[in-house]
Structure formats: structure tokens, C-alpha cells
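Asks: Below you'll find the structure I mean.
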Amino acid sequence: MKYEKLLPRFLEYVKVNTRSDENSTTTPSTQALVEFAHKMGEDMKALGLKDVHYLESNGYVIGTIPANTDKKVRKIGLLAHLDTADFNAEGVNPQILENYDGESVIQLGDTEFTLDPKDFPNLKNYKGQTLVHTDGTTLLGSDDKSGVAEIMTLADYLLNINPDFEHGEIRVGFGPDEEIGVGADKFDVADFDVDFAYTVDGGPLGELQYETFSAAGAVIEFQGKNVHPGTAKNMMVNALQLAIDYHNALPEFDRPEKTEGREGFFHLLKLDGTPEEARAQYIIRDHEEGKFNERKALMQEIADKMNAELGQNRVKPLIKDQYYNMAQIIEKDMSIIDIAKKAMENLDIAPIIEPIRGGTDGSKISFMGLPTPNLFAGGENMHGRFEFVSVQTMEKAVDTLLEIIRLNNEVAK
């Protein structure tokens, strides 16, 4: 194996349950995330990172790989998140499959679940590689503990394995709660103190992403008028029926299951209530600012029209922006995309530059003034029992980080 400790690190990290909690009001959202951040801080110190500190204000643990050159090199930041998605993460039992043939069905532990190339054709890309997958009872946690392990392996390489590799100052940060959308809300750009950064939080080999959705959340409240159904004619206003009518007024094909690429959507997450009152929760997504604003306006227009027809304000939308397409920031200076693209090409990795149908911590951090695109970390089928990662892709992620650092140093004066 090219990086001897990469896989052991990854296996160690995924066995720690760091599932974030969207119902929590604390930062980080769980005590397990606090404890894991402190553990990572100790590991960072053991590798030789300097100025390692935990920020109580935002749950990030930060450390520095000091420069070993006198050149005026731009400072690079590398970020990954410690939490995992909303799927069982207790008792993660990673399985290792060496020299996968690209065709066989992979049994997930003792469960009835399998990774079948017929269902997951991406498996065919991994012939001859070593795969780490689940036992079918949990997620794997490659999102984003692959990124964490890769960054730690990079730090080990620069500080201990090849300390003569010339580089400028590199800052490392591991944070909480990316999966519940609040991880970067309190990120401290001034404390991180770099010129540009990358999140190592992407998927398959070659992903290089600087365009995300713009995102908003909407809660629609419906006020009904409940009376006995036996005498309800011309009197009852059923809040649940209002919710159904509202949803049906949205564009039929603008839903996640019917969209792809650059197409945006409305996504109904939750609907509950009674004839007296009901509540619908949506997310709104689009890549283009104009269309994003049109979607939010449409949700208000539907409510206004229904209220006018009802003669009362029974439909109340509450819409709140969540994050914005970071391309608006990154495109002002594409040099950090160019250097990452060049690094991959130098390593015979074909860059995959496509819009993310989602967001990253970098979306928010970029709008705080620190451009932060996203690099591949290797995971596939993330957020569930079918998740897997290739060890060889993880190694190439470390290679890519090293090449970015080398190229960044090369252009310095």
C-alpha cells in the first residue's frame, strides 16, 4: 500500500459513531462530535502539527503544518467534516474486499443486502481495487471520514515521511454538523487564516466541484376550521386538504426524483397535521440565482392566491435562505480550480467538473470570504448501507493534495 497508515486511520475513524443530530440546539450537535474532535486534536499533535486548538464556538479543531520554505507561498486550507449522515452509525463494521473483479455481487455481512453491479453499475469502475464496504447494518462513514483520513495522511507524509517536500503553510480543519447543514455557520475565517481552501468531501475519483445549489427551506402553515364532518358542508376548511392543494399547485415535474444536472426542484420533506391545522416542510434548490428567486416567489404566490380564494389568510409560508451557489465567489478567481485541475491531469486523473446537486461547507465558507471548492474523497453510494470506498481512490486523493501543494509552491516567488 502506498500510504501505509491511510487505511488503518480510516477504519479507526469510521468505527466511532459521529452521527449528527438535526434536532439538537448545541454546537456541535452531539457530545460524541466534541469528543471525536478532541481525539483528532491529539492525533494532530502526535503527527507534529502546530498550534492545534479546539474552538468551543464552532466545534472545529484546527492545526498547522508549518512552511518549510522561504518562498512567499499562498497558504492553503484543507477541511473535512467529522459527522456522518442520518443513518445508523452505531457499530460500524467495515468489510475489506481485495482485488474486486468488477462483476461479482458483494454480500453485505450476514444481511439480505448486496452490492450488485446491476443495481450499482459504478462498481464496474473498481476492477482490481480494494473496496471497503459495510456489513449491511450501518452506513460506512466515508462521507467524510475518507477526507479526514486523507488529510491526516497528507500531514503525516509532509511532517514525518518526506519532510523535505517543499511547501508553504498549510492549515487543517475538521468540523461538525455538515450533514445537518449548519457545520460552517460559525466557521472562523480569521482564525483559519489562509488564502484559499478545499473541502475534501467529494465522491468518486476526479470530482472537482465549485458550483453548488442555492438553497432555501420553507415551512408552510395551514389553518383550517374543523367542525363535525356530519354537518360540515359549506363550513369545514380542512387544513390537510389545503396542504394537498398547495403541493399540487407546485410544478409537477420539479421534484428530486424527476430532475437531474442543472435542474432545480421543490422537495416535500414532511407533512403532518389535522383538519384544524397542518404543516408542510420543503427544501428549495436551484443552481441559477434567477430561477432560485423565482421558486421562492412562486411559493409565496400560491399562498397568496389560495388566501384570496379562501377570503382569509389560512396559508402562511415561512421561507428562509440556507446557502448560495459558491460559483458566484469562486469564478472571481479561477486559479484555485485551475491548480486542482492541473494537479489531477499531472496524475493522469480525469477531472470531473460538474455542479453539485447539493451543498458543502465550502458553500457558506466561500461567502465568508474564503474561496473553498470541493475535491474528491472517494466515497460512493453515500449516506446508507450501500456505501463503499476504494482504497486506491483514497490514495489518489492524497496524491492530488500533494500535487496541489507542489504546484502552489512552484508558482511562488
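Each residue, glycine too, has its Cβ placed from N, Cα and C.
If you look for the noted substitutions, you won't find them, since the model keeps the original residues.
Straight from Swiss-Prot, here's the annotation block:
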- Gly48 to Arg: In strain: ATCC 19257 (VARIANT)
- His81, Asp143, Asp201: Zn(2+) 1 binding site (BINDING)
- Asp83: active site (ACT_SITE)
- Pro94 to Ser: In strain: ATCC 19257 (VARIANT)
- Asp143, Glu179, His383: Zn(2+) 2 binding site (BINDING)
- Glu178: active site, proton acceptor (ACT_SITE)
- Asp191 to Glu: In strain: NIRD HC-1 (VARIANT)
- Leu318 to Val: In strain: ATCC 19257 and NIRD HC-1 (VARIANT)
Asks: Have a look at the recorded positions (Asp143, Glu178, Glu179, Asp201) and report the one with the fewest Cβ neighbours inside 10 Å.
Replies: Glu179
Asks: For Leu318 (variant position), identify the closest of the recorded positions His81, Asp143, Glu178, His383, judging by Cα separation.
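Replies: The answer is Glu178.
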Asks: Tell me which of the recorded positions Asp143, Asp191, Asp201, His383 ends up closest to Asp83 (active site) in space, Cα to Cα.
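Replies: Looking at Cα distances from Asp83 (active site), the smallest one goes to Asp143.
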Asks: In whole Å, how far does the CA atom of Gly48 (variant position) lie from that of Asp191 (variant position)?
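Replies: Answer for this pair: 20 Å between alpha carbons.
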Asks: Which residues of the same chain, at least 6 positions away in sequence, have a Cβ lying under 8 Å from the Cβ of His383 (Zn(2+) 2 binding site)?
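Replies: Long-range Cβ contacts: Ala85, Asp86, Phe87, Leu139, Asp143.
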Asks: Using the Cβ centroid of His81, Asp143, Asp201 as the reference point for the Zn(2+) 1 site, which residues of the same chain not in that list have Cβ within 8 Å?
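Replies: Going along the sequence, the neighbours come out as Ala80, Asp144, Gly147, Glu178, Glu179, Thr199, Val200, Thr360, Asp361, Ala377.
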Asks: Going by a 10 angstroms cut-off between Cβ atoms, which of the variant positions Gly48, Pro94 has the sparsest surroundings?
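Replies: Minimum Cβ neighbour count within 10 Å, taken over the variant positions Gly48, Pro94, occurs at Gly48.
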